[in-house]
Amino acid sequence: MSAAKENPCRKFQANIFNKSKCQNCFKPRESHLLNDEDLTQAKPIYGGWLLLAPDGTDFDNPVHRSRKWQRRFFILYEHGLLRYALDEMPTTLPQGTINMNQCTDVVDGEARTGQKFSLCILTPDKEHFIRAETKEIISGWLEMLMVYPRTNKQNQKKKRKVEPPTPQEPGPAKMAVTSSSGGSSGSSSSIPSAEKVPTTKSTLWQEEMRAKDQPDGTSLSPAQSPSQSQPPAACTPREPGLESKEDESTISGDRVDGGRKVRVESGYFSLEKAKQDLRAEEQLPPLLSPPSPSTPHSRRSQVIEKFEALDIEKAEHMETNMLILTTPSSDTRQGRSERRAIPRKRDFASEAPTAPLSDACPLSPHRRAKSLDRRSTESSMTPDLLNFKKGWLTKQYEDGQWKKHWFVLADQSLRYYRDSVAEEAADLDGEINLSTCYDVTEYPVQRNYGFQIHTKEGEFTLSAMTSGIRRNWIQTIMKHVLPASAPDVTSSLPEGKNKSTSFETCSRSTEKQEAEPGEPDPEQKKSRARERRREGRSKTFDWAEFRPIQQALAQERASAVGSSDSGDPGCLEAEPGELERERARRREERRKRFGMLDTIDGPGMEDTALRMDIDRSPGLLGTPDLKTQNVHVEIEQRWHQVETTPLREEKQVPIAPLHLSLEDRSERLSTHELTSLLEKELEQSQKEASDLLEQNRLLQDQLRVALGREQSAREGYVLQATCERGFAAMEETHQKKIEDLQRQHQRELEKLREEKDRLLAEETAATISAIEAMKNAHREEMERELEKSQRSQISSINSDIEALRRQYLEELQSVQRELEVLSEQYSQKCLENAHLAQALEAERQALRQCQRENQELNAHNQELNNRLAAEITRLRTLLTGDGGGESTGLPLTQGKDAYELEVLLRVKESEIQYLKQEISSLKDELQTALRDKKYASDKYKDIYTELSIAKAKADCDISRLKEQLKAATEALGEKSPEGTTVSGYDIMKSKSNPDFLKKDRSCVTRQLRNIRSKSVIEQVSWDN
């Protein structure tokens, strides 16, 4: 044991000898911790929208009391965990979890929070505060949650009797026994796979056949252990596939079998057993249950009623779209379905506390509250969950503006406020009346995910943040506006609850002891069974036969609800047994009404004279029997027609357009009124028939008295002839009465048949006229749409062509303006070039003048140089010649001449230097002029190139625009203008310099070429 404590067994595997113990550690199932697989496989048993107080809220602090409560979707699972998330989608991760197995108490929180309809869930860790919108919702949650603290307190008291406490106590809805097929089947998970098999119709037939094989119910299964058997029920009999009240109570006794004391099982651990336990319960001795007939026909009728309830359950499950809360019979596990195969109906489910069901021994509310699986089916369709929703949506107004509002769906309207604070202050911004809503569709909008609410007043466009929110709103509004699929809030009354569940919860003895007129004898049933065996369908059944019965039950429930609503308030406090007896009485009256048409019943007549008299006139009574049979067939057909009439108008698809919906609705209403009138006439006819049958019975009594008189006459008291005359008169009167009754009945049948044909003809004519009107409207609408589309296409084409033409004209004008600007620039450039050419010519002339002056200066300089050289040579000769001859005589004269010559030489040298400087300056000026000339020629070339490129580009643009204009003109069907000049400006006709611009381009080029060649030649000559 110490090793087991150190290494706890994490996986429960059932022991083959005791399936409530683990084969590894031999500890009970509840001592094993729940793993993730158990949590994911757990079934939700209750759920709904509630308001949760934020964490850390201290309601003793006035500041915290003004905090906003968070709206969350709460789900209570069968393992005792209460989880809450942002929405009701099953894929949404929960924001938090409250372990109800550790809950110590659930108390009213209004005193602490100051909020109505609030609860406080006390756990050892913290306190959780929840709040609902209405009293019914919070009462339902209180009833569901109070089970856990009570159970936890009971477990504390029973610690001496049961196993040691476990690390995690399972919830009251957690099962205690697993794996109905053996130990290996439960080894894969803590919740056995055998329990995952859904309840099907085949299991009901197997239970019926098993009950037939063991009618006495005294033998026990050999595989059953004493610890697996259940204590006997206190008051109610055990039924296969039907949950009894004893399953909800706490079993706390010790059973001794064979001198061994068996471990006591708590009530919430014994909710589910294996098939062997079920067989043990079914095979308990009859003294444990009240005596009731166990004929095969009664068993068959019970199974048929179970199948009808199962069909209704599945049909209603298909109509609901709540994926989390719906736990239909197809999803219940097989371990539970063996004890309770058919959940209670959810026709009038609500969150209000349910009244005690009609049973043989009604249990206390404390014991009834422990039926968590019963609440799992009743809470799957609650009025508050379907007909109440809040959230942020965006509404589109008539001017196209979008505005965000806080929407609240309640009653027959969709109200919207500025925010939730405005809702609490009743500051209403607007309201959408849903009483006339007939459809809610998705609508594509530019903002988020849109949908439209279609009403007679108009269409309202809303948008949600996500597609999931939009889908939830559409489903909620559709269920809200369709009263057949959404349950009525008034059904939360105890009377409605009793009426909705009376067919399933009535005891077996009451149903078996009801008289069923017209029931076939055992020989007929045997022959039918033989026929089915010959046809290969010994265990099959035609389920289409149950639909009229099931619809009749639904009609009876609706009529019962209507009568209870119109009755006095004292009817609400009626006992369940009285309601069940009232329902059985109505069912019996209806059967009698049909049974009286089958057989003309009367007291047993042992008088041989009467039998002789009836045998003497078989022809008189044979025809009435045949006619009454025909009448019975006709009435059965009429009832079948009434029962199969669809009662849910919202499920019918309208075939007429919107403007015909009012007429069709009025026609449909008139049809239903006529149907109700016909039903009333039929009931009146049936009453008259019963009165006539009563008269017939009185006549038969008179006939019996007459026969008695005849017998007395034989004894000598009355003459025989008098008796014979009285008997003949009585027989004639009786025959006339029967004939009158038959004729009256035939007339009524003819009248009903004619009325039916007339109604069918009117309905057919109305349908045909509606279809024709719809076709005509559709045809006219199509023609209007085609004309509108053609007109829009033509107008769009014309507007496109006109816009294209305007665009072309604008482009053409812009190009013309650009050409004018370019021509002006070209003229200015030409003027500048002319001025530059003139300046260049002046510079050339100045250069030539300078060159001539330079040449003259060079010649003068040469002449001076020659003269200087000659003078120097002369002086030298004079000096040399005179020096030899006159050196002695003229020294002073020679010195003077030499001085003069030196001075003259210096003067000449200075002149030469001045001339050289002037020549160099002239050379510099010439080089400067040559550079200016080169710069001017280069600039002229660049300007000319730019103007040529601009002119070529302008020519290309003009040609392209001409082509585009021509194409546009051809597209418009107009004749293109020929020979028209697009550009009214000639680039060669410039006003600024007309003489210069009129020259040919070749002449200008030639002149420029000559000027360039001349300048080059001069430059070369100058350099040389």
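Using the three backbone atoms N, Cα and C, a Cβ is placed for every residue, glycine included.
Each residue of the domain 'PH 1' (43-150) gets a DSSP state, and the totals for helix, strand and coil are 26 helix, 40 strand, 42 coil. Residues or ranges marked as domain 'PH 1' in Swiss-Prot: 43-150.
Helix, strand and coil counts under DSSP for the domain 'PH 2' (386-482) come to 22 helix, 47 strand, 28 coil. The domain 'PH 2' feature in Swiss-Prot is assigned to 386-482; the stated evidence is sequence analysis.
The C-beta environment of Leu857 (mutagenesis position), restricted to residues of the same chain at least 6 apart in sequence and closer than 8 Å, consists of Leu915, Glu918, Ile919. Recorded in Swiss-Prot as a mutagenesis result, Leu857 to Pro carries the remark: Loss of interaction with PPP1R12C and PPP1R12A.
Looking at Swiss-Prot, you'll find the mutagenesis Leu905 to Pro noted as follows: No effect. The number of other CB atoms found within 10 A of the CB of Leu905 (mutagenesis position), across every protein chain shown, is 14. The secondary structure of Leu905 (mutagenesis position), as reduced to three states from DSSP, is helical.
Other Cβ atoms within 10 Å of the Cβ of Ile919 (mutagenesis position) number 14 in total over all chains. According to its DSSP assignment, Ile919 (mutagenesis position) is helical. One entry in Swiss-Prot concerns the mutagenesis experiment Ile919 to Pro. Its note says: Loss of interaction with PPP1R12C and PPP1R12A.
Averaged across the domain 'PH 1' (43-150), the predicted model reaches a pLDDT of 92.
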